[in-house]
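What Swiss-Prot says about this protein:
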ACT_SITE  ARG75  active site
ACT_SITE  HIS80  active site
MUTAGEN   TYR82 to Phe  Remains toxic, no longer modified by MntA
Amino acid sequence: MKRSHKDYLEDIAEAIELIEEFTREICFEDFLCDKKTQFAVIRALEIIGEASKNIPNDFKRLHPEIPWREMARMRDKLIHAYFGVDVRVLWKTVKEDIPSLKGKFEKLRK
């Protein structure tokens with residue numbers, strides 16, 4: 001069955017929630033030592049990026065407040081440079097970009 005853009009939007013929203021859940025009660029030092037959480041966050045970011053690539057361009061143009069291109073680029077960096085992921089950049093994404101993205105998605109889904 002073909003998936004709709006709403007399915008992909010749900011995938012993104014769910015991945016955002018999971019990232020927040022995985023990192024809710026840890027500090028950077030704990031994150032730095034926790035390979036399982038790093039791996040889970042990376043996977044969720046890959047899902048966000050992959051789902052964003054499947055959103056129709058017409059829909060993306062209607063919602064320029066969402067960083068579609070950046071989401072896809074992050075996925076590409078994680079997939080193709082998995083051995084060189086900078087954990088500091090990953091943490092900054094989790095703590096700064098994900099909350100902002102969540103707010104934008106909440107508005108979009110209303």
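Backbone N, Cα and C atoms are what each Cβ position is placed from, and that goes for glycine too.
Original residues only.
Counting other CB atoms no more than 10 Å from each candidate's CB, the active-site residues ARG75, HIS80 peak at ARG75.
The secondary structure of HIS80 (active site), as reduced to three states from DSSP, is helical.
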